[in-house]
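Worksheet for the structure shown next.
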Amino acid sequence: MKASMFLALAGLDLLFVVCYASESEEKEFSNELLSSVLAVDDNSKGEERECLGFGKGCNPSNDQCCKSSNLVCSRKHRWCKYEIGK
């Protein structure tokens, strides 16, 4: 009885660890994919703007995102995104 309870708990612990690792990898993959899709190509700058538009790469310490469009530089992803709730 004790052995079967121990095996059941060990199995549940193992299932939790596997699910957590899978979810963590999935989040990292989606963040990398989003960052690569929205990455700024330095070779094709085109016209210089006073501020950066949505999805443009930015530096959080020097936020150059367009304030008139309610954009802020995301510290986590390092691209301009809409500021929600302001």
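Note: Cβ is positioned from N, Cα and C throughout, glycine not excepted.
A quick note: this is a predicted structure, and the numbers were derived from the prediction, not measured.
As recorded in Swiss-Prot, the features of this protein are as follows:
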- SER61 to Ala: No important change in activity (MUTAGEN)
- ARG75 to Ala: No important change in activity (MUTAGEN)
- LYS76 to Ala: Important reduction in activity, without change of toxin conformation (MUTAGEN)
- ARG78 to Ala: Important reduction in activity, without change of toxin conformation (MUTAGEN)
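Between the alpha carbons (Cα) of ARG78 (mutagenesis position) and SER61 (mutagenesis position) lies a span of roughly 10 Å. The mutagenesis positions listed here are ARG75, LYS76, ARG78; among them, ARG78 has the most other Cβ atoms within 10 Å of its own Cβ. With a cut-off of 8 Å between CB atoms and residues at least 6 apart in sequence, the same chain places nothing near SER61 (mutagenesis position).
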